[in-house]
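Enquirer: Here it is, the structure, as structure tokens.
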Amino acid sequence: MATFKVTLINEAEGTKHEIEVPDDEYILDAAEEQGYDLPFSCRAGACSTCAGKLVSGTVDQSDQSFLDDDQIEAGYVLTCVAYPTSDVVIQTHKEEDLY
């Protein structure tokens, strides 16, 4: 099992946190376990509350059912169902940017 460095950036609050996330754990779950409060609602990849934008790196979010292909190509991720597949940098709190 690999572990990756996930950097979570909240531009609105000016915060940046680095966490370690195993490749078999969702980013949202790992962030909560490490004391970081990210937005969420359904925890099933079926809404956009936890949306973030990938700045760099790759994730597996094949469990999600909300984002369309254009949004995924634009770099949007649902942290509740995203596994890191490399070190990643994600801008959090991006739900409003989807619309």
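Just so you know, glycine gets a Cβ as well, placed from its N, Cα and C.
Note that the structure is a prediction, hence the values are computed from the model and not measured.
From Swiss-Prot, for reference:
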BINDING   C42, C47, C50, C80  [2Fe-2S] cluster binding site
DOMAIN    4-96  domain '2Fe-2S ferredoxin-type'
MUTAGEN   R43 to A, E or H  No effect on electron transfer
MUTAGEN   T49 to A  No effect on electron transfer
MUTAGEN   F66 to A or I  1000-fold decrease in electron transfer
MUTAGEN   D69 to K  Small effect on electron transfer
MUTAGEN   D70 to K  Small effect on electron transfer
MUTAGEN   E95 to K  20000-fold decrease in electron transfer
Enquirer: Work out, from DSSP, the number of helix, strand and coil residues along the domain '2Fe-2S ferredoxin-type' (4-96).
Expert: 17 helix, 32 strand, 44 coil
Enquirer: May I ask which of the mutagenesis positions F66, D69, E95 is closest to C50 ([2Fe-2S] cluster binding site) if we compare their C-alpha atoms?
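Expert: Checking each of F66, D69, E95 against C50 ([2Fe-2S] cluster binding site), the shortest Cα distance is to E95.
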Enquirer: Setting C42, C47, C50, C80 aside, what same-chain residues sit with their Cβ within 8 Å of the center of the Cβ atoms that define the [2Fe-2S] cluster site, listed in sequence order?
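Expert: Checked against the 8 Å cutoff, the neighbours are L28, F40, S41, R43, A44, G45, A46, S48, T49, F66, L78, V81.
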Enquirer: What whole-number Å value do you get for the CA-CA distance of C80 ([2Fe-2S] cluster binding site) and R43 (mutagenesis position)?
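Expert: Cα to Cα, C80 ([2Fe-2S] cluster binding site) and R43 (mutagenesis position) are separated by 5 Å.
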Enquirer: If you measure C-alpha to C-alpha, which of C42, R43, T49, F66, D69, D70 (recorded positions) come within 10 angstroms of E95 (mutagenesis position)?
Expert: T49
Enquirer: By a simple count, how many Cβ atoms lie within 10 Å of the Cβ of C50 ([2Fe-2S] cluster binding site), its own Cβ left out?
Expert: 28
Enquirer: Check the binding-site residues C42, C47, C80 for other C-beta atoms within 10 angstroms of each C-beta and report the one with the most.
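Expert: Output for this query is C80.
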Enquirer: Could you round the CA separation between F66 (mutagenesis position) and C47 ([2Fe-2S] cluster binding site) to a whole angstrom and send it over?
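Expert: Answer for this pair: 6 Å between alpha carbons.
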Enquirer: Which of the mutagenesis positions T49, D69, D70 has its Cα closest in space to the Cα of C42 ([2Fe-2S] cluster binding site)?
Expert: T49
Enquirer: Tell me, roughly as an integer, the mean pLDDT over the domain '2Fe-2S ferredoxin-type' (4-96).
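Expert: Mean pLDDT, the domain '2Fe-2S ferredoxin-type' (4-96): 97.
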